[in-house]
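Undergrad: First, the structure itself, so that you have it in front of you.
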Amino acid sequence: MTENLYTYGIIEQEDLELDVEGVAGAEQVYTVDYKTLSAVVSDIDTTDPERTDEDVEAHNNVLQEVLKHEEERTVVPMSFGMAFKSARTLKGVLRGARRALRSTLNDIEGTVELGVKILGPGDDTVPREEIQENVTDQLADLSINETENDLFTDRLIINKSYLVDFEKRDAFDSAIDDVEAEYDELTIQYTGPWPPYNFVDIHIGAEQQQGGR
């Protein structure tokens, strides 16, 4: 069995096993502990996994399963490709980043990320600025923070990520229902819950990924 570990995210210390397919076809997802932290991992035969659509989807699916496995679990997500030479190497990384990880867990405790895209016909037949202002106002009081994402097509009117408290999730869902009813001629894409990808900033050195000196 390979010793390499692919890492999806960090949670509060917990023994966790998930029956979900991981990156590179991994059949088991489990945790590696360091003090009060647990890394969600699976076995992999490389420390430099190729970024494919299939594996990016698997990475995201695992993180969503971690969130679903127990209501109100907080996850610090890792970006795709974080693989380590051994459990010992991973624990060393957790030791070095422990303060930052603990701070981030505290900052995002009890929250999830929700994505909202609104698409129109891509012309001037809809009042884009009015829609942007109205929807932003409706969702602002139900979220802790928000980020503007790229409007990568002329059809996009809104592309935002919202940081939402677990306790306001139902109210946020209802607000999206109201937006869909008000703008039934537009396409509303509502995704999540996700770990707060757009609201964390954790960096782990490449030399640590490969095992260091």
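Placement of Cβ uses the backbone N, Cα and C atoms for every residue, glycine included.
None of the substitutions listed is reflected here, since the structure keeps the original residues.
Recorded in Swiss-Prot as a mutagenesis result, E3 to A carries the remark: Small gas vesicles. The note that Swiss-Prot attaches to the published mutagenesis E14 to A is: Long, thin gas vesicles. For the mutagenesis of D15 to R, Swiss-Prot gives this note: Small gas vesicles. The structure shown keeps the original residue. Mutagenesis annotation in Swiss-Prot: D19 to A or R, described as Small gas vesicles; the structure shown retains the original residue. Listed in Swiss-Prot as a mutagenesis experiment, E65 to A is described as follows: Few, long, thin gas vesicles. Quoted from Swiss-Prot for the published mutagenesis E71 to R: No gas vesicles. Here the residue is the original one, while Swiss-Prot reports the published mutagenesis E72 to A or R with the comment No gas vesicles. In Swiss-Prot, the entry for mutagenesis R213 to E states: No gas vesicles. The structure shown retains the original residue.
Help me see these features in their spatial surroundings.
TA: Long-range Cβ proximity for E3 (mutagenesis position), meaning a same-chain Cβ under 8 A and a gap of 6 or more residues, is found for K85, S86, A87.
Around E14 (mutagenesis position), the same-chain residues at least 6 positions away in sequence with a Cβ under 8 Å from its Cβ are T31, S38.
The Cβ of D15 (mutagenesis position) lies under 8 Å from the Cβ of T31, D33, S38, each of which sits 6+ residues away along the same chain.
The DSSP secondary structure for D19 (mutagenesis position) is coil.
In three-state terms derived from DSSP, E65 (mutagenesis position) belongs to a helical segment. Around E65 (mutagenesis position), the same-chain residues at least 6 positions away in sequence with a Cβ under 8 Å from its Cβ are L18, V20, V29.
Sequence-distant neighbours of E72 (mutagenesis position) (same chain, 6+ residues apart, CB-CB distance under 8 A): G110, F166.
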Undergrad: Across all the protein chains here, work out how many other Cβ atoms are within 10 Å of the Cβ of D19 (mutagenesis position).
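TA: Result for D19 (mutagenesis position): 8 other Cβ atoms within 10 Å.
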